[in-house]
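Asks: I have a structure here, written as structure tokens, and I will follow up with some questions on it.
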Amino acid sequence: MGLEKTVKEKLSFEGVGIHTGEYSKLIIHPEKEGTGIRFFKNGVYIPARHEFVVHTNHSTDLGFKGQRIKTVEHILSVLHLLEITNVTIEVIGNEIPILDGSGWEFYEAIRKNILNQNREIDYFVVEEPIIVEDEGRLIKAEPSDTLEVTYEGEFKNFLGRQKFTFVEGNEEEIVLARTFCFDWEIEHIKKVGLGKGGSLKNTLVLGKDKVYNPEGLRYENEPVRHKVFDLIGDLYLLGSPVKGKFYSFRGGHSLNVKLVKELAKKQKLTRDLPHLPSVQAL
């Protein structure tokens, strides 16, 4: 298996948040073995765990003790892919910067600054098959010695039905895939107070028969690649790198988190949490 890992030095990222439209800054701090992944905002530590999820509509948000951080899935996905197990992610602002809409900038900076530690990783290993479903969407998890994630989408435009499978070792096949939306969704997203920082610089915008971004798609199946990337980020809310085989049909953050909670419950996940017994979401 592998050793726990942190970063060699502090790493900083900054930019606009896709939903708040506000400027924010992120500082990743090295931590010792056994610390885990945690966020830090205004004096409050928020463990990157499913118990602290407070919102899953168009993003995965965490909160604790009156502090909330939006859109954690991309940075968590990169940390998961690189098996970084011990860092504190300091957030100055209310949301993780969206950067170009993909995980590439996070991935490149962190990959070059990995520090192996002296403790073996305690992986979360899927022990038996489990399925979660909701209104025609489903995710299935099965045992596997590696992490394998398949996403199948059914889109109401020129994309049609697409499918992509990620296997360990092919991280660069998904970290460049950008977050996306459809032009008919934009009005609703804005109406509910989200997407304030979205633009063609950080979001792949698709119509019935066109791509609005002048550079076009990075891959013909870029949206399903990004969905795989998102799911890997949400899976890291189990608290450890995951070994299992996953298949998602039309899943999103809400179903991803539902799966995580079911896996944790079924396997009686009782790892120590760095907080007092009662966990209260915002």
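Cβ coordinates are placed from backbone N, Cα and C, and glycine is handled just like the others.
At each noted site, the model still has the original residue.
The following feature annotations were taken from Swiss-Prot:
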type	residues	note
ACT_SITE	His253	active site, proton donor
BINDING	His74, His226, Asp230	Zn(2+) binding site
MUTAGEN	His19 to Tyr	22-fold decrease in activity
MUTAGEN	His19 to Gln	2-fold decrease in activity
MUTAGEN	His19 to Ala	20-fold decrease in activity. 2-fold decrease in zinc content
MUTAGEN	Glu73 to Gln	Loss of activity
MUTAGEN	His74 to Ala	Almost loss of activity. 10-fold decrease in zinc content
MUTAGEN	Glu95 to Ala, Asn or Ser	Almost no change in activity
MUTAGEN	Asp100 to Ala, Asn or Ser	Almost no change in activity
MUTAGEN	Glu222 to Asn	Loss of activity
MUTAGEN	Glu222 to Ala	20-fold decrease in activity
MUTAGEN	Asp234 to Asn	29-fold decrease in activity
Asks: Taking DSSP as the reference, which of helix, strand or coil describes Glu222 (mutagenesis position)?
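Replies: In three-state terms, Glu222 (mutagenesis position) counts as helix.
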Asks: Run through the Cβ atoms and count how many others sit within 10 Å of the one on His226 (Zn(2+) binding site).
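Replies: By my count, 28.
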Asks: Want to know which recorded positions, from Asp100, His226, Asp230, Asp234, His253, are within 10 Å of Glu73 (mutagenesis position) at Cα; which are they?
Replies: Asp230, Asp234, His253
Asks: Other Cβ atoms within 10 Å is the metric here; tell me which of the recorded positions His19, His74, His253 scores highest.
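Replies: The residue with the most neighbouring Cβ atoms within 10 Å is His74.
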Asks: Tell me which of the mutagenesis positions Asp100, Asp234 sits in the most Cβ-dense spot, judged by other Cβ atoms within 10 Å.
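Replies: That would be Asp234, with the most Cβ atoms nearby.
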Asks: Would you mind reading off the Cα separation of His226 (Zn(2+) binding site) from the residue listed as 'active site, proton donor', to the nearest angstrom?
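Replies: Given the Cα positions, His226 (Zn(2+) binding site) is 12 Å from the residue listed as 'active site, proton donor'.
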Asks: Taking the mean position of the Cβ atoms of His74, His226, Asp230 as the Zn(2+) site, which residues outside that list, in the same chain, have a Cβ no more than 8 Å away, listed in sequence order?
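Replies: Along the chain, the qualifying residues are Glu73, Ser77, Ser102, Gly103, Ala177, Thr179, Lys227, Phe229, Gly233.
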Asks: Between the recorded positions Glu73, Glu95, Glu222, Asp230, where is the Cβ count within 10 Å the lowest?
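Replies: Candidates: the recorded positions Glu73, Glu95, Glu222, Asp230. Fewest Cβ atoms within 10 Å: Glu222.
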Asks: Just to verify a number: CA distance, His253 (active site, proton donor) to Asp234 (mutagenesis position), in angstrom, no decimals.
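Replies: Cα to Cα, His253 (active site, proton donor) and Asp234 (mutagenesis position) are separated by 7 Å.
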